[in-house]
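Notes follow once the structure below has been shown.
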Amino acid sequence: MTMRSAVFKAAAAPAGGNPEQRLDYERAAALGGPEDESGAAEAHFLPRHRKLKEPGPPLASSQGGSPSPSPAGCGGGKGRGLLLPAGAAPGQQEESWGGSVPLPCPPPATKQAGIGGEPVAAGAGCSPRPKYQAVLPIQTGSIVVAAAKEPTPWAGDKGGAAPPAATASDPAGPPPLPLPGPPPLAPTATAGTLAASEGRWKSIRKSPLGGGGGSGASSQAACLKQILLLQLDLIEQQQQQLQAKEKEIEELKSERDTLLARIERMERRMQLVKRDNEKERHKLLQGYEPEEREEAELSEKIKLERQPELCETSQALPSKPFSCGRSGKGHKRKTPFGNTERKTPVKKLAPEFSKVKTKTPKHSPIKEEPCGSISETVCKRELRSQETPEKPRSSVDTPPRLSTPQKGPSTHPKEKAFSSEMEDLPYLSTTEMYLCRWHQPPPSPLPLRESSPKKEETVARCLMPSSVAGETSVLAVPSWRDHSVEPLRDPNPSDILENLDDSVFSKRHAKLELDEKRRKRWDIQRIREQRILQRLQLRMYKKKGIQESEPEVTSFFPEPDDVESLLITPFLPVVAFGRPLPKLAPQNFELPWLDERSRCRLEIQKKHTPHRTCRK
């Protein structure tokens, strides 16, 4: 069976006609005339498509379109037959599924088959009724049927616009317009798929896009609403994402600002630290200059004061000869005395003078000979007193900042009274300021590292004049010796003391490792036992209600509330752990059990003790 599209067209009966004539007209239109090319084949599947008689598409008034005039070949209201749109002229409008579609009209010379196959005059006018067509998406083609009754709504008006389909007899007609709905199937299908086409037609009628009248508009509005809602949801989601990104950007900016502020603070602190270090260096450098000036001034003053004394001693020494060897040594001390006086700082000479004068008769190793005179002994004492101040100066090297409190009043006569008072105190005291760490962390090591080379310079400067002093000056100077190190010889196999291979090493240390592991296990067991014992004690104390005494945390440093007495002195006590250190007189250290009598007693006791042996 060839695939083609059959167009059925029927005209409405006259208004005054009988219903029997109308039925005959419909039957004749259904069966076809002599000019019907489809013949009985198309009338054969007419009963199957009785559904096409259902109400057609709405009128132009219902769809809003203008009524389309009938073609020129449709004159007279008597009968309408098969329409072949081969020679139709476009330009007329008709109402379809989606709106008005141009309906091709045949030329005036064509013959239209009506009832009885009467020809229609070419000049006859078209009836004012609109012509409608419907396209069925069946496999044999698109069948277009024009309604022949009053303009009643048709169930087929549920989809989009359908163009007029060309028949198989006139392939030269205009091409059909594309359907917005489901496209028609290929024309190669067989006639056995008519039932499937009917089911698809039902589905099109039931679909929301194929609904006619107000239902189609409402479904389209609902679809548009859903699309709008989806778009709104998408916009909201994108706005939320943008807000989240903006928040992240703001947080990152704030973190960046805080980090920049921290970096600026650190830079400022570093600059302040550098400035402080530079100030300290300037202070130290400035401190050296006034010290040197004061030392030079003091040395000049002392030289002027001591010049007459030195002249007297120099005159007294050659006038009286020495009869003993030791007096000769004292005579030779005249030359180093002059050298030491010129080069050594004489800041501490005056306070030490009184100490040496009081101590020299007791502890001076030089004994007066019977042949020596009084002037000789005085000269020796003066020389010894001037040489002795170098001992504390060289042995106790202090930085110049700590020795500054003794600059001014060194030559003042009050120093003698201070020295006597210091000797009378029962505890150690000093006039130099020293650092006392009282519940404070130790200072940073940076300034100590910076001041260390300066201390070495002062030590070297103090040692130079003492090295010139000669035999009389006793200095605690470390002895530097050069040790010549010989190169190592090639080791002989006999000289190697032990084998250091991995296997030998592991064997040697395996036993020690095992012992260490055992000790560790034993420690863990003891710790567990102690914890168990503590738990049991806690249970017992809880049952008895005994409160366990907590150990008090004590410290060597006394509390300020425990002050016993106040003492205001110009001297600083040497304090250790909050207590002043007692002043001990210099004497030989002796132990009671090292005495001869105690030794004898211990030996006697050992001899008399019987030897006991355990007998079994």
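Backbone N, Cα and C define each Cβ position, glycine as well.
Annotation comment: Swiss-Prot describes 474-593 as domain 'PEHE'. Each residue in the domain 'PEHE' (474-593) has a pLDDT score, and their mean in this model is 81.
In Swiss-Prot, a published mutagenesis experiment is listed as GLU498 to Arg, annotated Abolishes interaction with KAT8. Around the Cβ of GLU498 (mutagenesis position), the same chain contributes no residue under 8 angstroms that is 6 or more positions distant in sequence.
Swiss-Prot gives this note for the published mutagenesis PHE505 to Arg: Abolishes interaction with KAT8. A C-beta separation below 8 Å, combined with a sequence spacing of at least six in one chain, links PHE505 (mutagenesis position) to none of the other residues. In the three-state DSSP scheme, PHE505 (mutagenesis position) falls into the helix class.
Among the sequence features in Swiss-Prot, the mutagenesis site HIS509 to Arg is noted as follows: Abolishes interaction with KAT8. Of all Cβ atoms in the protein chains displayed, 11 besides its own lie within 10 Å of the Cβ of HIS509 (mutagenesis position).
Under the heading of mutagenesis, Swiss-Prot lists PHE556 to Glu and annotates it as follows: Strongly reduces interaction with MSL3; when associated with E-576 and E-589 or E-577 and E-589. For PHE556 (mutagenesis position), applying a Cβ distance below 8 Å and a minimum sequence separation of six or more within one chain yields PHE577, GLY578. Under the DSSP three-state reduction, PHE556 (mutagenesis position) is assigned to coil, being neither helix nor strand.
Under DSSP, ALA576 (mutagenesis position) is assigned to a strand (E or B) in the three-state scheme. Here ALA576 (mutagenesis position) comes close to no residue that lies at least six apart in sequence on the same chain with a C-beta under 8 angstroms from its C-beta. The note that Swiss-Prot attaches to the published mutagenesis ALA576 to Glu is: No effect on interaction with MSL3. Reduces interaction; when associated with E-589. Strongly reduces interaction with MSL3; when associated with E-556 and E-589.
Among the sequence features in Swiss-Prot, the mutagenesis site PHE577 to Glu is noted as follows: No effect on interaction with MSL3. Reduces interaction; when associated with E-589. Strongly reduces interaction with MSL3; when associated with E-556 and E-589. Cβ-based neighbour count (10 Å, all protein chains) for PHE577 (mutagenesis position) stands at 9.
Taking Cβ-Cβ distances under 8 Å and a sequence separation of 6 or more, PHE589 (mutagenesis position) has no neighbours in its chain. DSSP assigns PHE589 (mutagenesis position) to coil in the three-state reduction, outside any helix or strand. Here Swiss-Prot describes PHE589 to Glu as a published mutagenesis experiment; the accompanying note says: Strongly reduces interaction with MSL3; when associated with E-556 and E-576 or E-556 and E-577.
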Hey, does DSSP put GLU498 (mutagenesis position) in a helix, a strand, or just coil?
coil
